[in-house]
Amino acid sequence: MELDFGHFDERDKASRNMRGSRMNGLPSPTHSAHCSFYRTRTLQALSNEKKAKKVRFYRNGDRYFKGIVYAVSSDRFRSFDALLADLTRSLSDNINLPQGVRYIYTIDGSRKIGSMDELEEGESYVCSSDNFFKKVEYTKNVNPNWSVNVKTSANMKAPQSLASSNSAQARENKDFVRPKLVTIIRSGVKPRKAVRVLLNKKTAHSFEQVLTDITEAIKLETGVVKKLYTLDGKQVTCLHDFFGDDDVFIACGPEKFRYAQDDFSLDENECRVMKGNPSAAAGPKASPTPQKTSAKSPGPMRRSKSPADSGNDQDANGTSSSQLSTPKSKQSPISTPTSPGSLRKHKVDLYLPLSLDDSDSLGDSM
């Protein structure tokens, strides 16, 4: 006699399934709400990682560059070096980035960026070739509406008021600015390097900007030019001090400057042409000037024809010999202090001590 126990197997299978669900306390992992939440969180993190960050990059020390906007993502740049290489192709020039982009700083220079994860959405950064940040108002030439997080209504009013205040301040402060050539001498052991900087309304916008230009020109071993002194030992504190009576300034870096009288005195190498220097008084360019004046002015010609000399000149070669002998015999009235030649030499003597690098070329041109 055979009995059918199939219904007992189905009942045991159902009880085993119920027992397993009670032991876990959760339904099957494939159908649980926890698993769906985990999958959503993973996809969200993955999308955030691949989402591009919109940032702006500037050139170090370039106050006229409006910046370039980059969409930085891990898909576009596999590494931080790849980002630096791409920025080099986009921003490199011979003036501000001569060696390409090697460093990235925050907009205030307080921190150096070392990876793409440190870049933040909507922020601005400065690219540099060397490990030296130049403080410049990079964002003043940029329209702030490029960021999606900034309201447009407030930004449309702010630039107008800022532009009007800047223009009024510029008109008020630029009255004393005039074209002037100043000499900057690097502090340190003599002989010292000196450069000449032209200041006018296009180059002298502010005191900080002039210090930046002097830093680029003088190239101190200690870095940035922090202080400037006149030859009298007075510190230059504002833009107006450049347009006073002083034309020569001593540039000092971050190091502590020790006042010494020898630091404010120019040696023989730094002042090659002085008032009592005979090489400046009788240069090779002094002879053409008397010839031109003697040929055009009839006064010296009449004085040279004395009765004794005129007879000798007529016996030898006639009138032409007296004309040729006139420049040699009449150099004394031409070198008088009131003549144009002496005034021209006097200006060179006063001006050339300020030029240390190209005094010879200026003497020839003048």
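Every residue, even glycine, has its Cβ placed from backbone N, Cα and C.
Every position carries its original residue.
Keep in mind the model is a prediction, meaning the values are calculated, not measured.
Residues or ranges marked as domain 'Doublecortin 1' in Swiss-Prot (evidence: sequence analysis): 53-139.
For 180-263, the entry in Swiss-Prot reads domain 'Doublecortin 2'. Broken down by DSSP into helix, strand and coil, the domain 'Doublecortin 2' (180-263) contains 20 helix, 25 strand, 39 coil.
Here Swiss-Prot notes a mutagenesis experiment, S28 to A, with the remark: Reduces overall phosphorylation by 25%.
Here Swiss-Prot describes S287 to A as a published mutagenesis experiment; the accompanying note says: No effect on overall phosphorylation.
Among the mutagenesis experiments that Swiss-Prot reports, T289 to A is described with the note: No effect on overall phosphorylation.
According to Swiss-Prot, the mutagenesis experiment S297 to A carries the following note: No effect on overall phosphorylation.
The note that Swiss-Prot attaches to the published mutagenesis S332 to A is: No effect on overall phosphorylation. Reduces overall phosphorylation by 36%; when associated with A-339.
For the mutagenesis result S339 to A, the note given in Swiss-Prot is No effect on overall phosphorylation. Reduces overall phosphorylation by 36%; when associated with A-332.
Per DSSP, the secondary structure of the domain 'Doublecortin 1' (53-139) breaks down as 17 helix, 23 strand, 47 coil.
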